[in-house]
Amino acid sequence: MSNWDTKFLKKGYTFDDVLLIPAESHVLPNEVDLKTKLADNLTLNIPIITAAMDTVTGSKMAIAIARAGGLGVIHKNMSITEQAEEVRKVKRSENGVIIDPFFLTPEHKVSEAEELMQRYRISGVPIVETLANRKLVGIITNRDMRFISDYNAPISEHMTSEHLVTAAVGTDLETAERILHEHRIEKLPLVDNSGRLSGLITIKDIEKVIEFPHAAKDEFGRLLVAAAVGVTSDTFERAEALFEAGADAIVIDTAHGHSAGVLRKIAEIRAHFPNRTLIAGNIATAEGARALYDAGVDVVKVGIGPGSICTTRVVAGVGVPQVTAIYDAAAVAREYGKTIIADGGIKYSGDIVKALAAGGNAVMLGSMFAGTDEAPGETEIYQGRKFKTYRGMGSIAAMKKGSSDRYFQGSVNEANKLVPEGIEGRVAYKGAASDIVFQMLGGIRSGMGYVGAGDIQELHENAQFVEMSGAGLIESHPHDVQITNEAPNYSVH
């Protein structure tokens with residue numbers, strides 16, 4: 001069947017082409033609810049996700065964004081073991097109740113306890129009689145190890161075993177806090193009726209609950225985290241390891257999600273993991289979204305070529321302007337009762353509001369977080385200013401590191417035979433990710449207040465766009481003035 005007669009299908013819009021029309025509002029910005037449910041086990045308190053890029057999201061970024069209420073996607077440019085370890089770091093960074101605490105036996109060496117404590121940045125380890133029966137017999141903490149000279153000595157010689165303070169399984173955080181304070185201790189092991197170790201509550205975790213009240217967490221009180229996989233020979237092995245490490249979702253990450261090979265692989269992944277949350281992309285059309293949902297995906301990622309470091313649209317001549325792509329995919333998502341993530345092209349907080357208004361349930365951001373302390377990119381000084389490296393996953397360097405399969409070039413062994421669809425660059429250093437999130441949320445709340453939307457669903461239903469001319473875009477930015485003091489949420493690109 002020929003598509004000749006519809007070759008020039010329609011006009012496409014991106015963020016700089018449109019503005020949201022202000023409307024009658026009974027909503028103040030501080031009253032806006034930013035919660036978004038992407039899947040049954042994936043409810044975020046803010047609609048922000050950090051990209052699965054090797055200069056954006058490792059465990060530090062994932063922890064920071066989850067504490068703010070969003071979600072980080074651990075990139076896959078590392079071994080399966082390393083990526084699974086990154087997921088574990090996030091899941092163990094914060095717990096309401098630690099349901100699977102580390103433990104050792106009295107026969108283990110002190111050095112093994114120290115290694116465990118340093119690797120996971122914990123201050124103590126429960127000690128059980130045997131690995132099989134898990135009967136609690138003691139605990140060893142930093143204080144017990146402070147003056148030890150022989151780290152080859154068995155833990156039994158240095159652990160605290162008398163007057164152990166414990167609590168029953170099911171103890172709530174309020175009761176645990178009272179017990180910890182009363183006995184001046186930092187860790188409270190939870191035991192069952194047989195004295196078996198069944199959990200652990202720490203004062204640090206209680207403090208984190210208070211410090212980060214909006215953190216995005218799973219049913220066990222652990223931070224939410226996702227991780228990326230490709231469509232390769234190790235996909236199932238990697239996905240298995242990531243889920244075992246605690247990942248709440250995997251992101252099947254390809255440049256063209258509406259591809260027969262990708263769809264077959266996704267269907268196989270769904271069959272292999274029938275009850276797990278699958279996010280997949282990228283696509284830019286309604287048909288692409290439909291194909292992914294039919295293959296078994298829970299959440300579709302939308303965006304081909306809009307990213308600041310992506311060259312797909314000029315190298316391959318392919319893509320759909322992002323606002324149109326979001327709107328088209330969202331129409332299908334509504335039909336299926338599922339959700340989409342708008343991935344790429346966002347420069348300002350106002351673009352986030354536009355992406356959500358067009359039908360997005362959350363946005364995925366790369367460049368806006370690449371300059372933060374938590375991003376894994378290297379810091380460098382250029383002309384007296386501080387920058388961090390930022391590169392597309394389609395850049396030569398990233399493809400050599402492991403992302404070539406994303407662009408269907410996994411079989412290419414020579415760097416000079418790779419055809420990149422991204423570039424390497426630098427972005428200005430921005431400080432803590434939490435500061436960036438604060439400004440973003442302020443902008444989102446303000447935009448939703450202007451259009452009278454109390455939550456994201458109301459934004460979907462009621463927001464209206466106006467097409468903007470080139471002169472309108474110029475008028476939208478500061479003009480006819482020299483900026484002398486940049487605002488924290490606006491800079492000239």
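Backbone N, Cα and C atoms are what each Cβ position is placed from, and that goes for glycine too.
Here the original residues stay in place, and none of the substitutions has been built in.
Source: prediction; values computed, not measured.
The annotation active site, proton acceptor is assigned in Swiss-Prot to ARG406 on the grounds of sequence analysis.
What Swiss-Prot records for GLY305, GLY307, CYS310, GLU475, SER476, HIS477 is K(+) binding site. For GLU475 (K(+) binding site), applying a Cβ distance below 8 Å and a minimum sequence separation of six or more within one chain yields no residues.
The annotation IMP binding site is assigned in Swiss-Prot to SER308, ASP343, GLY344, GLY345, GLY366, SER367, TYR390, ARG391, GLY392, MET393, GLY394, GLU421. Cβ neighbours within 10 Å of GLY392 (IMP binding site), excluding its own Cβ and spanning all shown chains: 26. DSSP gives GLY392 (IMP binding site) a coil state; it is part of no helix or strand.
Under the heading domain 'CBS 2', Swiss-Prot lists 159-219, citing sequence analysis as support. For the domain 'CBS 2' (159-219), the model's average pLDDT works out to 92.
Recorded in Swiss-Prot as a mutagenesis result, ARG406 to Ala carries the remark: No activity.
A 10 Å cutoff on Cβ-Cβ distances gives GLU421 (mutagenesis position) a total of 25 other Cβ atoms nearby, all chains included. One mutagenesis experiment named in Swiss-Prot is GLU421 to Gln, and its note says No activity.
Following the DSSP three-state reduction, the secondary structure of TYR450 (mutagenesis position) is helix. Take the CB of TYR450 (mutagenesis position) and look out to 10 A: across all protein chains shown you find 17 other CB atoms. Among the mutagenesis results in Swiss-Prot, TYR450 to Asp has the note: Reduces activity by 75%. The residue drawn here is the original one.
In Swiss-Prot, the entry for mutagenesis TYR450 to Ala states: No effect. The structure shown retains the original residue.
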DSSP helix/strand/coil residue counts for the domain 'CBS 2' (159-219): 20 helix, 16 strand, 25 coil
For GLU475 (K(+) binding site): DSSP state (helix, strand, coil): helix
Entry from the binding-site residues list SER308, SER476 having the most other CB atoms no farther than 10 A: SER308
Coarse DSSP state, helix versus strand versus coil, of CYS310 (K(+) binding site): strand
